[in-house]
Amino acid sequence: MANSGLQLLGYFLALGGWVGIIASTALPQWKQSSYAGDAIITAVGLYEGLWMSCASQSTGQVQCKLYDSLLALDGHIQSARALMVVAVLLGFVAMVLSVVGMKCTRVGDSNPTAKSRVAISGGALFLLAGLCTLTAVSWYATLVTQEFFNPSTPVNARYEFGPALFVGWASAGLAMLGGSFLCCTCPEPERANSIPQPYRSGPSTAAREPVVKLPASVKGPLGV
């Protein structure tokens, strides 16, 4: 019962992390315009993501444009795209395996050991999905930080962390935490099929004593 509760907790944590990974992948606010220091606050806020760039007007109107060319993008954007897509796919497979392997489902009840191993496999894939997300988000954030503190970057062209990065960090943490809980599920040891036999006492000592037969030529002391 304890393992079943731990599986449910891990599954819902990892599922929430996977949904957050999808949201982080789709959001265009991976980096946004910086207004720190001497930067002039303009009426237009710029956002950039993995798939598009957006401009937000002071009136609330937002205009977004998809990137025109795939090959013309920077290497870190292409790498982040690949890692996030892989994380989404791994999370989907992990979700299916976890549902099959959890004790609260009816699939594979005839083999509890194999069922637990399937749940552990799902947890491992959730861990990989969270690791891919963490790598992509942290790498992107590192480049944004380097560009921000680069003296050659104009003040009005500097960017800061966007909300999508924080969503990605939180989602990666949830996916890895939930995957860890699923991996902590220990398979049940196989029980021996043999039925214990009742104890039977051995034959008595008297029955084990050998019977000595005298030859016919030997007679007793009375000559009988």
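Backbone N, Cα and C define each Cβ position, glycine as well.
Substituted residues are absent from this model; it holds the original ones throughout.
Looking at Swiss-Prot, you'll find the mutagenesis Tyr35 to Ser noted as follows: Abolishes interaction with Clostridium perfringens CPE. Per Swiss-Prot, mutagenesis Tyr35 to Phe is noted as: No effect on interaction with Clostridium perfringens CPE. For the mutagenesis result Ala39 to Ser, the note given in Swiss-Prot is Strongly reduces interaction with Clostridium perfringens CPE. Record note (Swiss-Prot) on the mutagenesis of Ala39 to Arg: Abolishes interaction with Clostridium perfringens CPE. One entry in Swiss-Prot concerns the mutagenesis experiment Ile40 to Ala, Ser or Leu. Its note says: Abolishes interaction with Clostridium perfringens CPE. Record note (Swiss-Prot), mutagenesis Ile40 to Val: Strongly reduces interaction with Clostridium perfringens CPE. The unchanged residue is displayed. The note that Swiss-Prot attaches to the published mutagenesis Ile41 to Leu is: No effect on interaction with Clostridium perfringens CPE. Swiss-Prot documents Pro154 to Ala as a published mutagenesis change and attaches the note Strongly inhibits interaction with Clostridium perfringens CPE. According to Swiss-Prot, the mutagenesis experiment Asn156 to Gly carries the following note: Strongly inhibits interaction with Clostridium perfringens CPE.
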Seminar exercise, completed: Candidates Tyr35, Pro154, Asn156 (mutagenesis positions); min other-Cβ count within 10 Å returns Pro154
Exercise. Between Tyr35 (mutagenesis position) and Asn156 (mutagenesis position), what is the CA-CA distance rounded to a whole number of Å?
Worked result: 8
